[in-house]
Amino acid sequence: MQHSIGKTLLVAALATAIAGPVQAEKKSLHIYNWTDYIAPTTLKDFTKESGIDVSYDVFDSNETLEGKLVSGHSGYDIVVPSNNFLGKQIQAGAFQKLDKSKLPNWKNLDPALLKQLEVSDPGNQYAVPYLWGTNGIGYNVAKVKEVLGDQPIDSWAILFEPENMKKLAKCGVAFMDSGDEMLPAALNYLGLDPNTHDPKDYKKAEEVLTKVRPYVSYFHSSKYISDLANGNICVAFGYSGDVFQAAARAEEAGKGIDIQYVIPKEGANLWFDLMAIPADAKAADNAYAFIDYLLRPEVIAKVSDYVGYANAIPGARPLMDKSVSDSEEVYPPQAVLDKLYVSAVLPAKVLRLQTRTWTRIKTGK
């Protein structure tokens with residue numbers, strides 16, 4: 001996944017106790033998470049309860065996170081990779097194996113979801129589910145109707161066919177700046193395997209995206225949240241919860257902007273974001289304390305309410321705001337889930353092909 005890049009937030013610093021001439025050592029924790037992906041009070045509430053100061057940085061693509069991890073000196077105690085990147089990072093030795101004796105609230109997690117995640121993390125040995133969601137189309141109802149008329153917004157054709165994009169360009173279109181999100185969607189739209197290894201398939205997806213490239217206002221994986229909410233763009237390829245946040249911001253602003261989200265009828269990506277402890281973490285015990293804190297139903301319920309993403313704890317759903325817990329955009333019905341695909345761990349050769357293809361699409365070279 002997702003999910004605005006900001007400066008490091010030093011949250012809820014507490015005065016350290018002085019014992020005679022010796023100052024007690026501060027307990028600290030360094031977290032690297034997706035943009036707009038936690039409730040406003042979560043960190044300060046944790047600090048108040050635990051006495052652990054939290055330093056919090058954000059990113060908006062798995063590629064950015066991977067760059068930190070590959071260096072071997074991430075500087076973080078908790079990071080939040082998506083499921084399709086997790087397997088590769090585990091194989092590279094990027095994470096510590098979990099000590100589940102330090103996670104008493106592990107019992108609160110959904111066993112069925114844990115089983116799904118074993119594709120990337122056999123035995124659930126390295127990562128803890130945080131939130132999950134889908135990719136789809138976020139759009140400004142009035143502006144899109146203005147340029148497309150009564151055409152239903154229910155297909156990837158809205159974004160992947162030039163005749164539609166040419167019209168939408170008048171009010172602004174945002175695509176994610178992430179080949180591992182955009183290319184599988186185009187492959188799936190073409191009826192091809194979104195996890196294909198075949199270069200010929202990627203060539204077909206490249207052709208689709210290259211044809212609509214002239215009509216894309218920009219490529220960014222989080223800017224579209226505020227731009228949808230403000231009416232600066234009318235449509236975006238986006239994460240479900242990010243569009244939910246845009247809709248909430250638009251409603252709060254009271255300017256009559258109605259933002260909706262749709263999972264196209266052809267299907268879309270179902271993804272999971274997970275908490276993991278980097279191999280070079282210096283405060284692993286504090287990381288366990290925070291992860292276990294987030295495994296409390298009442299804590300993760302507030303996070304889901306704020307960010308608009310589903311969580312992995314069944315006991316949290318009754319505690320959530322009905323507008324979130326009952327939303328089919330957040331918790332899709334089974335008929336929709338059946339059409340979704342989960343991104344697989346791809347070999348390095350295919351990932352390089354994805355990267356080269358995406359660079360050509362973006363630059364037109």
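Cβ atoms are placed via backbone N, Cα and C, with glycine included.
Original residues only: the substitutions mentioned are not part of this model.
In this structure, T35 (spermidine binding site) belongs to neither helix nor strand by DSSP; it is coil. Among the features that Swiss-Prot reports, spermidine binding site is placed at T35, E181, D242, N269.
The 10 Å shell around the Cβ of W271 (mutagenesis position) contains 23 further Cβ atoms across the protein chains shown. Experimental mutagenesis is annotated in Swiss-Prot for W271 to F, with the remark: Increases affinity for putrescine (to KD=1.12 uM).
Nearest to W271 (mutagenesis position) in space, judged by Cα atoms and limited to the binding-site residues T35, E181, D242, is E181.
Of the listed binding-site residues, namely E181, D242, the sparsest Cβ surroundings within 10 Å are found at E181.
A simple Cβ count within 10 Å picks out one of the binding-site residues T35, N269 as the most packed, and that one is N269.
Binding residues for spermidine (T35, E181, D242, N269) extend across at most 19 Å, taking the greatest CA-CA distance.
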